[in-house]
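Visitor: I have a structure here, written as structure tokens, and I will follow up with some questions on it.
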Amino acid sequence: MAAVRDYKTALEFAKSLPRLDGLSVQELMDSKTRGGLTYNDFLVLPGLVDFPSSEVSLQTKLTRNITLNTPFVSSPMDTVTESEMAIFMALLGGIGFIHHNCTPEDQADMVRRVKNYENGFINNPIVISPTTTVGEAKSMKERFGFSGFPVTEDGKRNGKLMGIVTSRDIQFVEDNSLLVQDVMTKNPVTGAQGITLSEGNEILKKIKKGKLLIVDDNGNLVSMLSRTDLMKNQNYPLASKSATTKQLLCGAAIGTIDADKERLRLLVEAGLDVVILDSSQGNSIFQLNMIKWIKETFPDLEIIAGNVATREQAANLIAAGADGLRIGMGSGSICITQEVMACGRPQGTAVYNVCEFANQFGIPCMADGGVQNIGHITKALALGSSTVMMGGMLAGTTESPGEYFYQDGKRLKAYRGMGSIDAMQKTGTKGNASTSRYFSESDSVLVAQGVSGAVVDKGSIKKFIPYLYNGLQHSCQDIGYKSLTLLKENVQSGKVRFEFRTASAQLEGGVHNLHSYEKRLHN
């Protein structure tokens, strides 16, 4: 029998062993040995915990030039992301991509609503003239979702300031034919052109008013600050904002047909920060040409291309000028592409291989599809992705489009794949986002690559996203790293270890041997 070692030498002995426990990511994702893997097929091994989870930074790259405070992204699906979802995704540190299964004008209006929701200096405030009627002002309040319109002499943005119309000025005015010059607040408190954002916020605190109008030396309106935005800055410290305008970041999706060029012009005019080229198979001449056109026409606009599942697909899009990649083909909960088209790839393997290639060129990648819980998010990030796109996880939330309905006593919302027949027939086939996404514009018989269904009410993302955020912090803590950057660096160096899971191991890792139980995700 071998002699028992001195316990004081345990660390030295562990270091002397020929290999670390578990597998490196390269060994785990060897397709020749294990085939294609997805998130349930492996675990990340625990490391040393020497810090509180609250110290974990989840800051990450969305594209070459856009950084987010969280890796959470909402999918451009017509049952997931419209303006309300995009607003709160940005407030909570992520970003939302508004779907394009609607008219270009409607999509641009949704982008505009996000950009106007929270601003630092509002450099293009909506203004009215003294001869605007009270009824028109009320209609504008309903249309734009806010009140507080500066009144200028000529009704133009840089005109001489005459006053401001707020809710309290018009709320109880019954005669809608009255002119705003008769009810507006005259001589409002103003700030001088050139003051800083912090100085403007201090003035707002002192005057206890809702808006601060910024004017030049001649009394002409220059910009505006909002008190509600000051409050939001306190409530949402992680909010994703433009470094220049301080507006919330907003993304949107377009297709790759010629009509999408005019759609994109409207979106850029509305303030779009980043565009996703929405295609189930991104390695197409249509997408390559669209990337080149966008780079020539809107050189400052960030482009996320895809979807891709292989290095070869990624190489074409990177060479064309993509600023980010979207990974996934057939792995979404409502997607049947792999079943119908016999084309796709298990998501874990797709994420690892594409990220390993793209990261060498500084191109951030987004894992899209197959994510069902916090553990899956952690694994996608460990495999190299910078962000994680969620569709099914956010469907059924308060902020997702659609009305709730009841079935068998449960409160539900509709959720459908963009490759479903329902989505393809939402508008005319020409210009429809779904037919464009699946190259089906000219088909007389539509072949579905998705299904329509319903999901249970999940409540508001104002509670759900913080749950994901805290859970991901705890996950990084268990693995032993204080940031996503450190996690990924140590995965690549081989210090972070993995374990392949058999089917029995997967059963063991879930709830088992209970007569009944309740699974509550958060309080």
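Counting begins at 1 with the first residue displayed.
Each residue, glycine too, has its Cβ placed from N, Cα and C.
Unsubstituted: the structure retains its original residues.
Got these off Swiss-Prot a minute ago, pasting:
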DOMAIN    184-240  domain 'CBS 2'
MUTAGEN   Ala253 to Ser  Increases drug-resistance to MPA
BINDING   Asp278, Ser279, Ser280, Gly328, Met329, Gly330  NAD(+) binding site
BINDING   Ser333, Asp368, Gly369, Gly370, Gly391, Gly392, Tyr415, Arg416, Gly417, Met418, Gly419, Gln449  IMP binding site
ACT_SITE  Arg437  active site, proton acceptor
Visitor: As a quick check of your reading of DSSP, tell me how many residues in the domain 'CBS 2' (184-240) are helical, how many are strand and how many are coil.
Guide: 20 helix, 17 strand, 20 coil
Visitor: Rounded to an integer, what is the Cα-Cα distance in Å between Met329 (NAD(+) binding site) and Ala253 (mutagenesis position)?
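Guide: Cα-Cα distance, Met329 (NAD(+) binding site) to Ala253 (mutagenesis position): 17 Å.
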Visitor: According to DSSP, which kind of secondary structure is Asp278 (NAD(+) binding site) found in, if we only use helix, strand and coil?
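Guide: Where Asp278 (NAD(+) binding site) sits, the three-state DSSP reduction gives coil.
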Visitor: Just report the maximum Cα pair distance in Å for the recorded NAD(+) binders Asp278, Ser279, Ser280, Gly328, Met329, Gly330, no decimals.
Guide: 14
Visitor: Which whole-number mean pLDDT does the model give the domain 'CBS 2' (184-240)?
Guide: 83
Visitor: Ten-angstrom check, please: count other Cβ atoms within 10 Å of the Cβ of Gly369 (IMP binding site), all chains counted.
Guide: 29
Visitor: Rounded to the nearest angstrom, how far is the Cα of Tyr415 (IMP binding site) from the Cα of Gly328 (NAD(+) binding site)?
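Guide: So the Cα of Tyr415 (IMP binding site) lies 19 Å away from that of Gly328 (NAD(+) binding site).
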Visitor: Anything within 10 Å of Ala253 (mutagenesis position)? Look among the binding-site residues Asp278, Ser280, Gly369, Gly391, comparing CA atoms, and list what you find.
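Guide: The binding-site residues passing the 10 Å Cα test are Asp278.
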